[in-house]
Amino acid sequence: MVQDTSSASTSPILTRWYIDTRPLTASTAALPLLETLQPADQISVQKYYHLKDKHMSLASNLLKYLFVHRNCRIPWSSIVISRTPDPHRRPCYIPPSGSQEDSFKDGYTGINVEFNVSHQASMVAIAGTAFTPNSGGDSKLKPEVGIDITCVNERQGRNGEERSLESLRQYIDIFSEVFSTAEMANIRRLDGVSSSSLSADRLVDYGYRLFYTYWALKEAYIKMTGEALLAPWLRELEFSNVVAPAAVAESGDSAGDFGEPYTGVRTTLYKNLVEDVRIEVAALGGDYLFATAARGGGIGASSRPGGGPDGSGIRSQDPWRPFKKLDIERDIQPCATGVCNCLS
């Protein structure tokens, strides 16, 4: 059974789960547990044409339901995933009203959740935390979480495109409205690696990994704020000291094949150092990068092992839990079908 969830009576925890839908898509056209979702969510899954996209949408919904179910102790059938107002339309969970509480078998616990999801190239992930809403209304205490997945080989083989440093530089130019001049220059000169130590092919591979590392970091940060690519300050958000995480040999371990997260990123906004956000990026296997960003709620910069920027607040255990690979049948089906013990 899935663990790594927090409650109002425990220290904050940043839970991170993911589902690899590639085996599902390769083995069946079925949509397992689709019938356990709300009708609107079932429709949203089935609207996709390609099976792999249906499976990613299904996995995204199942992860959101599971996270709410386990943290808020809400019956699966009562879970309704909402969205924040326009223009952002970010998935969220709105706690029930008092009248709704009475209809729940065990009652609403008063716990709310903050979460964010990402999906790319058949990989789906959620990062989130539980918290008790602050009666004082101080938004600075509310946690904010962002997560993003990139696939470093996403463009490989597209339309016969040559994979070279020159094609990478041309590709980077498309994103001049996303990255700052300094970030574009850092990617072009392959920051973080010695060009004399790698072959031409490996330099190209590193260049693409570096680009997608920057992309994942930027997406995770702006998704944390709720702005996404609509943020007017996108180019003013700058990352430096960025190193692309190396590919990780895939062992077939059911726990996943994550490398050591890279935590040395320096973040500035309008040239000012951002000190309240914790951000990191890690490689999964050879193709994927997962970036996570968080602030507030005891899971921001001060939650780093050893404390915050001033070295204070040492914790006995890192509240950021490692990514955990979930299996739909083993980990989610008991909760979705009402045979788990989560509410007891």
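Just so you know, the numbers here start at 1 and follow the chain as drawn.
Cβ coordinates come from backbone N, Cα and C, glycine included.
Original residues throughout; no substitutions modelled.
The note that Swiss-Prot attaches to the published mutagenesis ASP20 to Gly is: In cfwA2; abolishes penicillin biosynthesis; when associated with R-217. Proximity of ASP20 (mutagenesis position) to non-local residues of its own chain (separation of 6 or more, Cβ distance below 8 Å) is seen for SER122, MET123, LYS325, given in sequence order.
Here Swiss-Prot notes a mutagenesis experiment, LEU217 to Arg, with the remark: In cfwA2; abolishes penicillin biosynthesis; when associated with G-20. Over all protein chains present, the Cβ of LEU217 (mutagenesis position) has 27 other Cβ atoms lying within 10 Å.
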Secondary-structure category, per DSSP, in which ASP20 (mutagenesis position) falls: strand
